[in-house]
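What follows is a single structure, written as structure tokens, with notes after it.
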Amino acid sequence: MAKRTFSNLETFLIFLLVMMSAITVALLSLLFITSGTIENHKDLGGHFFSTTQSPPATQGSTAAQRSTATQHSTATQSSTATQTSPVPLTPESPLFQNFSGYHIGVGRADCTGQVADINLMGYGKSGQNAQGILTRLYSRAFIMAEPDGSNRTVFVSIDIGMVSQRLRLEVLNRLQSKYGSLYRRDNVILSGTHTHSGPAGYFQYTVFVIASEGFSNQTFQHMVTGILKSIDIAHTNMKPGKIFINKGNVDGVQINRSPYSYLQNPQSERARYSSNTDKEMIVLKMVDLNGDDLGLISWFAIHPVSMNNSNHLVNSDNVGYASYLLEQEKNKGYLPGQGPFVAAFASSNLGDVSPNILGPRCINTGESCDNANSTCPIGGPSMCIAKGPGQDMFDSTQIIGRAMYQRAKELYASASQEVTGPLASAHQWVDMTDVTVWLNSTHASKTCKPALGYSFAAGTIDGVGGLNFTQGKTEGDPFWDTIRDQILGKPSEEIKECHKPKPILLHTGELSKPHPWHPDIVDVQIITLGSLAITAIPGEFTTMSGRRLREAVQAEFASHGMQNMTVVISGLCNVYTHYITTYEEYQAQRYEAASTIYGPHTLSAYIQLFRNLAKAIATDTVANLSRGPEPPFFKQLIVPLIPSIVDRAPKGRTFGDVLQPAKPEYRVGEVAEVIFVGANPKNSVQNQTHQTFLTVEKYEATSTSWQIVCNDASWETRFYWHKGLLGLSNATVEWHIPDTAQPGIYRIRYFGHNRKQDILKPAVILSFEGTSPAFEVVTI
């Protein structure tokens, strides 16, 4: 999670210091009251795997005790899960008779959630709440099965900041309820694109709940439903087909935002690479037996932070724009989010990779601040910000996204290397706080309980911190140490020693109220399709970390007879654990290192664990591996800080009335704008009568009807919600008229939901709509 994810906590700590002990006692009492029970998710079907090391990567007694604790089954945990008879696992003949390819299904579904009154997840900037929508967010699912239909794998790329453990556990639970053991922990990967402009509020660990300003069950349930629907669509639409792979570089769209950390890696290692970022894009092309397009998965290392932390519109950022362009091209005649072709631009080892290619500059003087501490002579680190290539963040998003789309399109068109061979999968739950890491045949070290360093609070050049923390800090500060110690208690000597040279700002692994602040139990997972291996990474690997893991996994496969494997780093998968740097980068303690929560040997631990998964697949011993300790599922979480209130229209007006109409005439390239009497858009998550907040419609004289030309998923539209006092609000719809717009008569429509509550009665959500007067678009 890039950039200043903890400014909310900084404000929280300062507030507590000022208000002194009385407020502290009250808050702690509240946290204890809100503490809920813990449920562990039991086996969801199939084999779930842990690994052993040679020498072993051992799990300590704490993990063993946790895994044997008597707790409730998750089969009864979710009251919202649809309980249906499991789908029988049967070969899908005669579809596959005399066929040697794969059975392929693709699906896409909306998972947008709230677009107002919720914090945007990624920057952690206090007050960066959603206030409208630029594009919809989607879950894109791809199912690949062997010819008899029984052995299959699922890859899902989701337009969210990252996959939370709670989200994955709930999805797996509902998949089990519907499909039995067909879709399981080991063969389903959930990956977040890492957009920093999606809603937060879907986490269960306290650090992320604070950054989200509470848990939003509405958004959580909408995300779960969207992910499941995309998998259902892919499952229903499976057909015989072929998969091809292609690779190629994408130039001019990324820089390393921590080059001084990268330089800590051995010169001999750096000399093997021409760049301090991974420029290679890997593309999977999926077609049916007639050669008709089905879908694309692309993996490329880039942070979706072209939209900066001043943005308040929900959107999928640069990678989402790339998906938008390719899907619109392949699904001609369909509105965005519709049509059979599905294109996912998935995340990879993007930890230190920025799309803001103009680099860091002091915004007050214009001079470069590309230094070890990312700080400016005047104003310090808060003035050091990197910018993208465009005139504004919208333009930069399009430029970077279009470049990725164009390269993926080229690689897709020229893909000729077919992916063949059996499918396999391996998964393990691991206690990452207690892994023995073998440095060589005789010496070992261990991972640590989670902790965040001082440079974490500094943020990055993509989104700086609110207080004057600096990257590259290897010493603490007495002022902040005192605040932390008074409110949270002192970190133990053990955790301080384990994390050196990181100066600990927050000893999250030793904080457990109202729930643990960070996860202990983490997923590691590999899926293979013939000669392709997809490693599901539970966080953000830096460039060199990804390179080392790829090489190690590839070498492990090769040592057991699986030569020439292509290993993909798939980022932000299954559970979020911040960053993973190399041991050498960790010593520099910039943002990424300070956010490597399990200590300096985190990468080495992951390399051991993923090598053992690769070995199990290569030697066909996956079934012999244990599943590992089970993660918790917390039932009660802190509610959102922003309450729901009744919507009100101005006197003499009603919801959807036009307050400011569009002008009578516009030229292409101009912006048509209409302002309506609005209501809180978060109501639409509860009552989904309408599937869009807006439409732009063109009058067709031949049919004497209005035809929709774009909606709120279209890049050229923007929906802004302006919150007033006492339930009053306005909604502004903008249509940035593209050069491709046909001349003619148009109108703009607004669709919303208002919250109404009569005295002594429960609140109800009512739908409404508004329509602007017609206006003309001309090309001259």
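Each residue, glycine too, has its Cβ placed from N, Cα and C.
None of the substitutions listed is reflected here, since the structure keeps the original residues.
Here's what Swiss-Prot has on this protein:
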ACT_SITE  Ser354  active site, nucleophile
BINDING   Leu134, Asp712, Ser714, Thr717  Ca(2+) binding site
BINDING   His194, His303, Glu540, Tyr579  Zn(2+) binding site
MUTAGEN   Gly124 to Arg  Loss of ceramide hydrolase activity
MUTAGEN   His194 to Ala  Loss of ceramide hydrolase activity
MUTAGEN   His196 to Ala  Loss of ceramide hydrolase activity
MUTAGEN   Ser258 to Ala  Decreased ceramide hydrolase activity
MUTAGEN   Ser374 to Ala  Decreased ceramide hydrolase activity
The residue listed as 'active site, nucleophile' and His303 (Zn(2+) binding site), compared by Cα position, are separated in whole Å by 5
Rounding to whole Å, the Cα atoms of Ser374 (mutagenesis position) and Ser714 (Ca(2+) binding site) are apart by 37
Among His303, Glu540, Tyr579, Asp712, Thr717, i.e. the binding-site residues, the one with its Cα nearest that of His196 (mutagenesis position) is His303
Comparing the Cα of Asp712 (Ca(2+) binding site) with the Cα atoms of the recorded positions Gly124, His194, Glu540, the shortest distance belongs to His194
Candidates Gly124, Leu134, His303, Tyr579 (recorded positions) passing the 10 Å Cα cutoff around His194 (mutagenesis position) are His303
Rounded Cα distance, in Å, between Thr717 (Ca(2+) binding site) and His303 (Zn(2+) binding site) is 24
By Cα geometry, the one of the recorded positions (Gly124, Leu134, Ser258, Ser714) nearest Tyr579 (Zn(2+) binding site) is Ser258
Same-chain residues at least 6 positions away from Ser258 (mutagenesis position) with a Cβ under 8 Å from its Cβ, in sequence order, are Asp352, Thr460, Gln471, Thr542, Glu585, Ala588, Arg590, Tyr591, Glu592
Other C-beta atoms within 10 angstroms of the C-beta of Glu540 (Zn(2+) binding site) total 31
One should report the C-alpha separation between Ser714 (Ca(2+) binding site) and His303 (Zn(2+) binding site), rounded to whole angstrom, as 22
Not counting Leu134, Asp712, Ser714, Thr717, residues with a CB within 8 A of the CB centroid of the Ca(2+) site are Ile133, Thr135, Arg136, Leu694, Cys710, Asn711, Ala713, Trp715, Glu716, Arg718, Phe719
